[in-house]
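Annotated NAD(+) binding site per Swiss-Prot: 26-31, 50-55, 81-82, 101-103, Thr120, Tyr169, Lys173, Val199, in sequence order. Look at Swiss-Prot and you will find 145-146, 196-198, 213-216, 228-230, Arg237, 302-305 tagged as substrate binding site. While the structure shown retains the original residue, Swiss-Prot records the mutagenesis experiment Ser147 to Thr with this note: No effect on epimerase activity. Here the residue is the original one, but Swiss-Prot notes a mutagenesis experiment at this spot, Ser236 to Gly: No effect on epimerase activity. As a published mutagenesis entry, Arg271 to Gly appears in Swiss-Prot alongside the note: No effect on epimerase activity. Ser309 to Tyr appears in Swiss-Prot as a mutagenesis experiment; the accompanying note says: Abolishes epimerase activity.
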Amino acid sequence: MDIYMSRYEEITQQLIFSPKTWLITGVAGFIGSNLLEKLLKLNQVVIGLDNFSTGHQYNLDEVKTLVSTEQWSRFCFIEGDIRDLTTCEQVMKGVDHVLHQAALGSVPRSIVDPITTNATNITGFLNILHAAKNAQVQSFTYAASSSTYGDHPALPKVEENIGNPLSPYAVTKYVNEIYAQVYARTYGFKTIGLRYFNVFGRRQDPNGAYAAVIPKWTAAMLKGDDVYINGDGETSRDFCYIDNVIQMNILSALAKDSAKDNIYNVAVGDRTTLNELSGYIYDELNLIHHIDKLSIKYREFRSGDVRHSQADVTKAIDLLKYRPNIKIREGLRLSMPWYVRFLKG
């Protein structure tokens, strides 16, 4: 028997029979909309908050087509901004579990616009954290980031060992962790921070200047455009499929008190180079949609990027019974049909 997945299955069954009320911030985004889909399919009541700065209405529209009419009726969407404390207080009424995903992501974006990144990721986080504490919610899980490891050279990355931040974005996500720790010590309000490592999957936006590498390259291949690799292509990352992230959010929300007031890596524990990744995407895409050729162009390394990233997920496995069951190749295979539909119509 797979004890790790049985814990996740046990929790999801428990939720079906005893529904809770959830708040998802950033609900119209990539991760937020996937959490929404999963929770509605578990017959949960969900309040969603988004200001559409990076999220999209079409993500919510898609979720609506994937759940029943009754399940969709349990969803209440509020268009609002986490930078407004009053909004955060209003959406928190009656909430059991908070999944805080709203943020301005992207290292390059934070270098171009550190002021807005700070306002959203630090002030916005503090507003949601404070409102949740005052509302006495049962759990508060927030999206942290692997960027917090900064220039620390050790591999794999262990939660306790971090270096100096390499971008304004990394600073904001680290400040989130510090605030969470202070709220636990000062107010007894315990949270769980999830350090995401290069999450990918369905509904990850391929458009825009700050698109992540997998959707950006997938779109380029489908259009017959060049694939641009920053540096020599030997930069490596621990790519984590969206279903692993959903699992960790739900495990965290229903975690025992002894596992709270903690930070956990959310990844697979593997390392894939950009050169390998481009080949994997090409292979998986070609299985369902013919690609004439793969044209790769190399350019300068990107400012603020770390050379290698790989997570140690032992802590999540031990304390939360996490099981990163979907690896990079399977995750890409599951993702490609969505991208073909989205980009080819």
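The first residue you see is number 1, and the count goes up from there.
Cβ from N, Cα, C; glycine included.
Reported as a whole number, the C-alpha separation between Ala102 (NAD(+) binding site) and Arg237 (substrate binding site) equals 23 Å. Of all the binding-site residues listed here (Asp50, Ser53, Tyr228), Tyr228 has the Cα closest to the Cα of Ser236 (mutagenesis position). Look at the binding-site residues Gly26, Gly29, Gly304 and count other Cβ atoms within 10 Å of each Cβ; Gly304 has the fewest. According to DSSP, Tyr169 (NAD(+) binding site) sits within a helical segment. Neighbour counts were taken at the CB atom with a 10 A radius for the binding-site residues Ala102, Ile214; the maximum falls on Ala102. For the recorded site, Ser145 (substrate binding site), the DSSP three-state label reads strand.
Within 10 Å of Arg237 (substrate binding site), as judged by C-alpha distances, the recorded positions found are Arg271; the full candidate list was Gly26, Asp50, Ser53, Tyr169, Arg271.
Listed in sequence order, the recorded positions from Asp50, Ser53, Asp81, Arg271 having a Cα within 10 Å of the Cα of Phe197 (substrate binding site) amount to none. Reduced to three states, the DSSP call for Ile214 (substrate binding site) is helix.
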